[in-house]
Amino acid sequence: MGDIKNKDHTTSVNHNLMASAGNYTAEKEIGKGSFATVYRGHLTSDKSQHVAIKEVSRAKLKNKKLLENLEIEIAILKKIKHPHIVGLIDCERTSTDFYLIMEYCALGDLTFLLKRRKELMENHPLLRTVFEKYPPPSENHNGLHRAFVLSYLQQLASALKFLRSKNLVHRDIKPQNLLLSTPLIGYHDSKSFHELGFVGIYNLPILKIADFGFARFLPNTSLAETLCGSPLYMAPEILNYQKYNAKADLWSVGTVVFEMCCGTPPFRASNHLELFKKIKRANDVITFPSYCNIEPELKELICSLLTFDPAQRIGFEEFFANKVVNEDLSSYELEDDLPELESKSKGIVESNMFVSEYLSKQPKSPNSNLAGHQSMADNPAELSDALKNSNILTAPAVKTDHTQAVDKKASNNKYHNSLVSDRSFEREYVVVEKKSVEVNSLADEVAQAGFNPNPIKHPTSTQNQNVLLNEQFSPNNQQYFQNQGENPRLLRATSSSSGGSDGSRRPSLVDRRLSISSLNPSNALSRALGIASTRLFGGANQQQQQQQITSSPPYSQTLLNSQLFHELTENIILRIDHLQHPETLKLDNTNIVSILESLAAKAFVVYSYAEVKFSQIVPLSTTLKGMANFENRRSMDSNAIAEEQDSDDAEEEDETLKKYKEDCLSTKTFGKGRTLSATSQLSATFNKLPRSEMILLCNEAIVLYMKALSILSKSMQVTSNWWYESQEKSCSLRVNVLVQWLREKFNECLEKADFLRLKINDLRFKHASEVAENQTLEEKGSSEEPVYLEKLLYDRALEISKMAAHMELKGENLYNCELAYATSLWMLETSLDDDDFTNAYGDYPFKTNIHLKSNDVEDKEKYHSVLDENDRIIIRKYIDSIANRLKILRQKMNHQN
C-alpha cells in the first residue's frame with residue numbers, strides 16, 4: 001500500500017490508497033465542498049498523467065441518504081464510459097474516507113466561459129486565443145459564439161443519448177456540472193478527434209458532464225418525485241413537486257443552451273416557487289433579449305426544449321434527430337490556426353495549472369469555493385454546508401446600517417446583482433429543500449431505529465420526578481409501549497425550583513389549553529400557546545385520531561401523538577429554571593436531552609410568536625376560533641386586526657392563497673414526512689389591512705419563522721452528530737419524540753415561510769403600482785420599516801411578563817402566569833443568542849440575517865452589534881427580575897397546594 005503524497009504543504013493527505021494503475025500524488029487543492037475535497041494530482045510513476053482526486057470523508061456522510069448518493073455516483077460512473085462524460089479512473093475505500101480518482105478537466109466548468117470571459121481573455125493563453133478565433137457576439141453580455149453553442153449542444157446531446165441508452169437520467173444538468181477539458185491532447189486533427197468518439201469542433205475545449213450524485217436509473221416510462229437539480233435549470237414539474245421522467249433533463253438542456261446564447265438563464269426568480277409561477281405565466285412563450293441574434297432553427301429548438309408540459313415537450317428521439325443537433329460544424333474548424341492552438345494546449349498541460357490560477361483573484365463565483373470542480377466536491381447532495389454559505393429567504397430580516405449601505409451600493413449595479421441573485425438562488429435551493437430532505441431522513445431513521453429499554457433520564461439541578469406523560473393512552477399505544485419495553489410513565493420529568501411540590505399538582509396542558517386564553521386574549525401568549533397548542537398540536541376528533549393510528553406505521557402511532565406533544569412542550573417551557581446553555585454541555589447520552597430541550601424551547605417560543613403574526617395575515621376560520629375560545633376578540637397590537645371576517649370576505653381569494661389552499665387540501669408532501677396538514681384548516685381570506693401594514697406583518701412573521709428554522713436546524717444537526725457518533729443506534733422514547741417534534745416544526749416553518757414570501761412579493765408588486773410613477777425604486781423600498789428580530793422578541797417578552805404580573809397580583813390563573821413567565825424568559829434568552837454563525841458542535845445552522853454573507857467578517861461584527869453590551873445588560877437584568885418573580889410565584893403555588 002502506498003501513500004497519497006501531497007506537494008502542497010497547505011493540505012495534508014496521508015491516507016493509504018492502492019490503485020490498479022499505481023499510486024497517486026495529490027498536489028494542489030482545487031476545490032472544497034460540503035463533503036469532499038478535490039485535489040489536482042498525478043500518477044506517482046508518471047507526472048504527466050494528471051488526475052483529479054476527490055476525497056470524501058465518511059465522517060461527513062452522517063446521513064444515510066448522503067452515503068447512498070455517493071454510492072450511486074460511484075456505481076454509475078463505473079458503468080459508463082463516454083468521451084463527453086467525466087470518467088472515473090479508480091475508486092478506493094478506507095475506514096475513514098472514499099477516494100475517487102477522476103478525469104482531470106483543467107479548464108474548469110462552463111461558468112468560467114460565461115461569467116469570467118473577460119478575465120480569461122486577459123490572463124489565460126489558450127482561452128485568449130480561442131476567444132480571438134471565436135469572438136463573442138457582444139462585449140456587453142455573456143453570450144458565446146455560435147461555434148461554442150452548437151459544439152457544446154452536440155456534445156451534450158451525445159452524452160445524453162448515451163445516458164438514455166442506459167436508462168439514466170442525470171437530474172442536475174447545469175453549467176457548473178459541465179466541465180471543460182483541454183483540446184488537442186491525445187489527437188491532432190478532426191479525423192482522430194472523431195475516431196475517439198468525440199463530436200463537435202475539435203479545436204474548442206471539450207465539454208464533459210460531471211456530478212452524478214443526483215443521477216438514477218429511470219426508464220423512459222418511469223416517474224420520480226425526488227426534488228433534485230438546481231432551480232434556475234430545473235424543470236417546472238420538479239419545481240412544482242410533481243412526478244417527472246427523463247424529459248426533465250431536456251428542459252435543463254434548453255436552459256443551458258439559452259444561457260450560452262444570451263448570457264443569462266431564461267427565467268430568474270428569488271425562489272423556486274416564484275420561478276415556477278414565472279415559467280407557467282410565460283405560457284410557453286420564450287422571450288429572447290433583443291441583443292441576441294439567433295437563427296430561427298435554434299430558437300425553435302430552445303422553445304421546444306423549454307415547453308412547460310412534459311408531454312408536449314420535445315422527446316429524446318426528436319431532439320437527437322434535430323437538424324441543429326446534427327449540423328455539420330466542419331466550417332468552424334480552423335486548420336490554419338491549428339499549430340498555435342496545439343502549442344498553447346500543450347503549454348497548459350505542461351504548466352499543470354488549473355484555470356483559476358490564471359485569474360488575478362480566486363473566483364468566488366460562478367463556482368464559489370470549488371473553482372470548476374465544485375460539482376465534484378459538493379456531490380453527494382450539496383447539503384449541509386450550504387447552510388453556512390447561503391440564506392433561507394430573501395425577505396428583510398435583522399438589518400444593520402452596514403447591510404443597508406451594502407444594499408444601496410449594490411443597487412447601483414443591476415447587472416452584477418442579477419448574477420449574484422442567480423448564484424444566491426442556486427444556493428438557496430440547496431438550503432431549503434436539501435435541508436428538508438436531511439431533516440426528515442434523520443427523523444425517520446431515528447423513529448424506525450427502535451427504543452433503548454434504558455431511557456435517557458433528564459438531568460436537573462433538583463430532584464427528578466417521573467410522572468405520567470399521558471394518563472389516557474389509547475390501547476394501541478399502551479400495547480406499543482409494552483412491546484418496546486419502556487414504561488410510558490418514564491417519559492418526562494417535571495421539576496420545581498423551590499422544594500418538593502407534587503408532580504401532579506399542575507393540570508395537563510390538554511386540560512388547560514383553553515384556559516390559557518384567560519391570561520389575556522389580545523396578548524402573545526394566548527395566541528402563541530392557545531393557537532399553537534389547540535390548532536397545530538391538537539384539534540383532531542377521536543375518530544380522526546383513530547384513523548391516523550390505523551393508517552400510520554407503528555412507530556408514528558406514539559411518536560406523533562398530539563397529546564404527547566402537548567405535555568412535552570409545556571414541561572420544557574416550564575423548565576426554564578434549569579436552563580443550561582447547550583454550548584457548555586458535552587454531546588453524549590447524558591446531556592442530549594438537556595441540549596435538545598433547551599433548543600426546542602427556544603424554537604417553540606419564537607415559532608409561537610410567528611404563529612401570532614401568521615394568524616393576523618391569514619385569520620383562523622370561525623370554527624377554529626371557537627375551538628380556541630377567541631371569538632369576538634380584537635388584538636391590541638399596533639397592527640390590530642379583527643379576527644372576525646365578513647362572510648363576503650370568504651369569497652375573495654388571491655392567487656397566492658388559492659395555491660396555498662390547494663396544497664393544503666391535497667396534503668402534498670414536501671419531502672419525506674413533510675405534510676401540510678397543520679395548515680389545511682386555514683380560512684380562505686386575508687385580512688383587509690393597508691398593504692404597508694400587511695407587508696410589515698409578513699416581514700415580521702418571516703423573520704420569526706427564519707429564526708425558528710435556524711434553531712430547529714441546529715437542533716437536528718446536534719441530533720445528527722450525536723446519533724452518528726453513538727455506538728448504539730437506539731434512543732429513549734423521550735429523545736425520539738423530541739426529534740419528531742423538531743421535524744414537524746421544521747417542516748411547518750419552512751412551508752409557511754415559503755408561503756409568506758410569495759405573499760409579500762405580491763403585496764410589494766401591488767403596492768409599487770400604487771405609488772407615483774416618478775418615484776424611484778429606492779424610494780419605494782425605503783418606505784418599508786426595517787424589522788429587528790431582537791426587538792420583536794424583547795418587546796413581546798416584556799409584554800407577556802407584565803400581563804402575567806398583573807394577573808398574579810389579582811391572584812388569577814396562577815398556572816398560566818407561571819407559563820407566561822417561563823415563556824418570557826425563553827424569549828429573552830433567545831434574543832441574546834449569538835449562534836447564527838457558530839455552533840458548538842462543529843456545524844453551521846441556518847442564518848437568520850438575510851443581508852449577511854458568511855465570509856464577511858465585518859458583517860458578522862455588525863450583526864453582533866445589533867445588541868450592544870448595554871442592551872445585553874438591560875436584558876439580563878430583566879431575566880433576573882422575571883426569574884425571581886417566577887421563583888416567588890412557584891413558592892406561592894407550592895404553598896397553596
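Backbone N, Cα and C define each Cβ position, glycine as well.
Annotation comment: Swiss-Prot describes 24-325 as domain 'Protein kinase', evidence class sequence analysis.
Swiss-Prot lists Ile30, Gly31, Lys32, Gly33, Ser34, Phe35, Ala36, Thr37, Val38, Lys54 with the feature ATP binding site, giving sequence analysis as the kind of evidence.
According to Swiss-Prot, the feature active site, proton acceptor maps to Asp172, an assignment based on sequence analysis. For the recorded site, Asp172 (active site, proton acceptor), the DSSP three-state label reads coil.
Listed in Swiss-Prot as a mutagenesis experiment, Thr226 to Ala is described as follows: Abolishes autophosphorylation.
DSSP assigns Glu237 (mutagenesis position) to a helical segment in the three-state reduction. In Swiss-Prot, a published mutagenesis experiment is listed as Glu237 to Arg, annotated Loss of cell viability under starvation.
Quoting Swiss-Prot on the mutagenesis of Ser508 to Ala: Impairs autophagic activity; when associated with A-515.
Record note (Swiss-Prot) on the mutagenesis of Ser515 to Ala: Impairs autophagic activity; when associated with A-508.
One entry in Swiss-Prot concerns the mutagenesis experiment Asn884 to Ala. Its note says: No effect. The secondary structure of Asn884 (mutagenesis position), as reduced to three states from DSSP, is helical.
Among the mutagenesis experiments that Swiss-Prot reports, Leu886 to Gly is described with the note: Cvt pathway specific block.
Of the recorded residues, Ala36 (ATP binding site) and Asn884 (mutagenesis position) place their C-alpha atoms 50 Å from one another.
In the structure shown, across all protein chains, Asp172 is the one of the recorded positions Asp172, Glu237 with the greatest number of other Cβ atoms within 10 Å.
Annotation: Val38 carries the greatest number of neighbouring Cβ atoms among the recorded positions Ile30, Ala36, Val38, Leu886 [cut-off 10 Å, Cβ to Cβ]. Around Asn884 (mutagenesis position), taking its Cβ as the centre, 11 other Cβ atoms fall within 10 Å, counting all chains. Model confidence over the domain 'Protein kinase' (24-325) is summarised by a mean pLDDT of 87.
Lys32 (ATP binding site) counts 21 other C-beta atoms within 10 Å of its own C-beta, drawing on all protein chains shown.
Using Cα positions, the member of the recorded positions Asp172, Glu237, Asn884, Leu886 nearest to Lys32 (ATP binding site) is identified as Asp172.
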